[in-house]
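According to Swiss-Prot, the substrate binding site annotation covers Met84, Phe98, Asn163, His239. For the mutagenesis of Asn85 to Ala, Swiss-Prot gives this note: Markedly impaired damage-excising activity for U/G, hoU/G, hmU/A and fU/A. No cytosine-excising activity for C/G, C/A, C/T and C/C. The structure shown keeps the original residue. For the mutagenesis of Gly87 to Phe, Swiss-Prot gives this note: Loss of damage-excising activity. The structure shown keeps the original residue. Mutagenesis annotation in Swiss-Prot: Gly87 to Ala or Ser, described as Impaired the damage-excising activity for U/G, hoU/G, hmU/A and fU/A; the structure shown retains the original residue. Record note (Swiss-Prot) on the mutagenesis of Phe89 to Ala, Gly or Ser: No effect on damage-excising activity for U/G, hoU/G, hmU/A and fU/A. Record note (Swiss-Prot) on the mutagenesis of Gly90 to Ala: Loss of damage-excising activity for U/G. Weak, but significant activity toward hoU/G, hmU/A and fU/A. One mutagenesis experiment named in Swiss-Prot is Met91 to Ala, and its note says No effect on damage-excising activity for U/G, hoU/G, hmU/A and fU/A. Under the heading of mutagenesis, Swiss-Prot lists Phe98 to Leu and annotates it as follows: Impaired the damage-excising activity for U/G, hoU/G, hmU/A and fU/A. For the mutagenesis experiment Asn163 to Asp, the note given by Swiss-Prot reads: Impaired the damage-excising activity for U/G, hoU/G, hmU/A and fU/A. No cytosine-excising activity for C/G, C/A, C/T and C/C. hoC-excising activity for hoC/A, hoC/T and hoC/C. Swiss-Prot documents His239 to Leu or Asn as a published mutagenesis change and attaches the note Markedly impaired the damage-excising activity for U/G, hoU/G, hmU/A and fU/A.
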Amino acid sequence: MPQAFLLGSIHEPAGALMEPQPCPGSLAESFLEEELRLNAELSQLQFSEPVGIIYNPVEYAWEPHRNYVTRYCQGPKEVLFLGMNPGPFGMAQTGVPFGEVSMVRDWLGIVGPVLTPPQEHPKRPVLGLECPQSEVSGARFWGFFRNLCGQPEVFFHHCFVHNLCPLLFLAPSGRNLTPAELPAKQREQLLGICDAALCRQVQLLGVRLVVGVGRLAEQRARRALAGLMPEVQVEGLLHPSPRNPQANKGWEAVAKERLNELGLLPLLLK
């Protein structure tokens, strides 16, 4: 029988480390509370092979994550850019979605201590803002908006970036596992909880348009919102991953054309 991994036993909710607490400040505080609620619900799930270790950067990278939400989620948002889940060299290191280290530190201006996950894979160490490896997806994503908007405040005036699922899954070898690679029953349990949380988060922020970054994020957003919030528009954006051949042919140009099609460029150039 494959060993079942109980998320709560792999990754205790930061108790001995530092119990996450939302920061004061209305909307940001409420958003953080929703994330902690999601963490609590996910901690009850069990995962078996091929999952070896689970990282939750919303817990061990709580300080920079809280700083990100507090700084850039101070008011309602018209547009939510939705990623799927953390990457090993992005949010897993910094607590910020698509969180390539230099972009997080130097453009977004987010800092804060990153703790060590309770169980860490030797091939995927968490080094926080000292991580020397760049996440290509995050560098492309935030680099594009840096070039387009100039200052992060311009981007975040109308937009926010969030991941549907806060968990990073690693195989025993250390290989990154996407949620799509999980056993079907476990995947649907996981994403069902995340879908419900997304509906609450979209309602909280007053979002009118969700842009799924990558096909899976777009599909899940459509599925989550169609029944409960059909008034929210859902569209897709090509994922900037280097594993995506189309993205390697000039993702920035593709992204700009897509945002123009969606009528978003005026919001991002103010």
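These residue numbers are counts, starting from 1, taken along the chain as shown.
Note that Cβ sites are derived from N, Cα and C of the backbone, with glycine treated the same way.
For all the noted positions, this structure keeps the original residue and models no substitution.
Cα to Cα, Met84 (substrate binding site) and Asn163 (mutagenesis position) are separated by 5 Å. In terms of local Cβ density within 10 Å, Gly90 ranks first among the mutagenesis positions Gly87, Gly90. Checking Cα-Cα distances from Gly90 (mutagenesis position) against the mutagenesis positions (Phe98, Asn163, His239) with a 10 Å cut-off leaves Phe98, in sequence order. Just so you know, of the recorded positions Met84, Met91, the Cβ with the fewest other Cβ atoms around it within 10 Å is the one at Met84.
Neighbour count (other Cβ atoms within 10 Å of the Cβ, all protein chains): 23 for Phe89 (mutagenesis position). Neighbour count (other Cβ atoms within 10 Å of the Cβ, all protein chains): 24 for Asn85 (mutagenesis position). If you compare Cα positions, Met91 (mutagenesis position) sits closest to Phe98 out of the mutagenesis positions Asn85, Phe98, His239. Among the mutagenesis positions Asn85, Phe89, His239, the ones whose Cα is located within 10 Å of the Cα of Asn163 (mutagenesis position) are Asn85. Site extent for substrate: among the recorded binding residues Met84, Phe98, Asn163, His239, the largest C-alpha separation is 13 Å.
In sequence order, Ser137, Val213, Gly214, Arg215, Ala247 are the residues of the chain that are 6 or more apart from His239 (mutagenesis position) and have a CB within less than 8 Å of its CB.
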